[in-house]
Amino acid sequence: MTNIRKTHPLLKIINSSFVDLPAPSSLSTWWNFGSLLGVCLGVQILTGLFLAMHYTSDTATAFNSVTHICRDVNYGWLLRYLHANGASMFFICLYLHVGRGLYYGSYMYSETWNIGILLLFAVMATAFMGYVLPWGQMSFWGATVITNLLSAIPYIGTDLVQWIWGGFSVDKATLTRFFAFHFLLPFIVTALVMVHLLFLHETGSNNPTGIPSDPDMIPFHPYYTIKDILGFLIMLTALATLVLFSPDLLGDPDNYIPANPSITPPHIKPEWYFLFAYAILRSIPNKLGGVLALVMSILILAIVPILHTSKQRSMMFRPLSPCLFWLLVAVLFTLTWIGGQPVEHPYIIIGQTASVLYFLIILLLMPMISMVENYLLKW
């Protein structure tokens, strides 16, 4: 008798995706982050759903409703901090996942890669709108500053900003719509994740060597299911440790002050996971130029496959490219640090140098070094 998991219309989809899926035998821990992102998304949707049951999206009561969740709702503090720090874990896994793709040449699967970029934008938009909801000082001023950037768009900019705000400033209408979109977007993200996986399973996974692994495949279950479960346990332990021991470590103290349109905080900055892009934005003195650089800092990932000049897919066996890759990582850490600093000397020039280096490495140095490596292969 044929196994039900191979014949049932629903079970056979799950079976071909998570049980009998042929996977390369050489996948390292870097391939764990896709499944970890799935767990993060699940945690965020569940905690967010329960938080939404107690939250009110009104400027008069939003801040107090979050306080009420933490003080009066059973385990409300746990839900709130799991959700806030879960977002941080989400972005850690997201950046490591993208970094893995860059290092091992996974971007050569262009459909999967492009859906991934869409996912990155969607998750960033979701996180930004979520940060506005507690209606603290940094929520209000972050929303004001970031949405106001759209006014740099010629002709339609000002109208666009007022349309997003629902008025002439960030107010009740803005908060209500941000809550609606913050609730909706994770489900759109979930749908995009399914499309992402659909395209991935069309080609099969890449592997650390970058060499086709068709002759050497193993079933996903039990090998990679066990490996993924270990990853879940490590990540959830890290998240629980963060939530239970220092839940406010990655947050901003200013967000415990209720939003006040008449008092500007000394340093307006987004959450840590946006600081690298914020530093690039601030490093350009022109408003429109800054906005374009901000968008390009993420959108540049879309042209990485076009800039691939190496004869080898992965950086595993390339002598020079990994040095540039780790320099890029160092530049991103520098930008993250600069994004959290005030706009003054020497931070301005460090930010500008790091921003130029970021684009230079991806657009020019990586393709050039790859061509040098191709030449070295002939020796």
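For all residues, glycine too, the Cβ spot is worked out from N, Cα and C.
For all the noted positions, this structure keeps the original residue and models no substitution.
Its own atom aside, the Cβ of His83 (heme b b562 binding site) has 21 Cβ atoms within 10 angstroms in the protein chains shown. In the three-state DSSP scheme, His83 (heme b b562 binding site) is classed as helix. What Swiss-Prot records for His83, His182 is heme b b562 binding site.
Residues or ranges marked as heme b b566 binding site in Swiss-Prot (evidence: similarity to another entry): His97, His196. The Cβ of His196 (heme b b566 binding site) lies under 8 Å from the Cβ of Thr112, Ile115, Gly116, Leu119, each of these being in the same chain and 6 or more residues away along the sequence.
Marked as ubiquinone binding site by Swiss-Prot on the basis of similarity to another entry: His201. Using a 10 Å Cβ-Cβ cutoff, His201 (ubiquinone binding site) registers 14 neighbours.
Summarising the environment of Ile234 (variant position), the number of other Cβ atoms within 10 Å of its Cβ, over all protein chains shown, is 13. What Swiss-Prot notes for the natural variant Ile234 to Val is this: In strain: Isolate TK 11240.
Taking a C-beta cut-off of under 8 angstroms and a sequence separation of 6 or more, Pro322 (variant position) has the following same-chain neighbours: Tyr103, Met315. Reduced to three states, the DSSP call for Pro322 (variant position) is helix. Among the natural variants that Swiss-Prot reports, Pro322 to Gln is described with the note: In strain: Isolate TK 11240.
There are 21 other CB atoms within 10 A of the CB of His182 (heme b b562 binding site), with all protein chains counted.
Under the three-state DSSP scheme, His182 (heme b b562 binding site) falls in the helix class. His97 (heme b b566 binding site) sits 16 Å from Ile234 (variant position), taking the Cα positions as reference. Other C-beta atoms found within 10 angstroms of the C-beta of His97 (heme b b566 binding site) number 20, with every protein chain shown included. Comparing Ile234 (variant position) with His201 (ubiquinone binding site), their Cα atoms are 26 Å apart once rounded.
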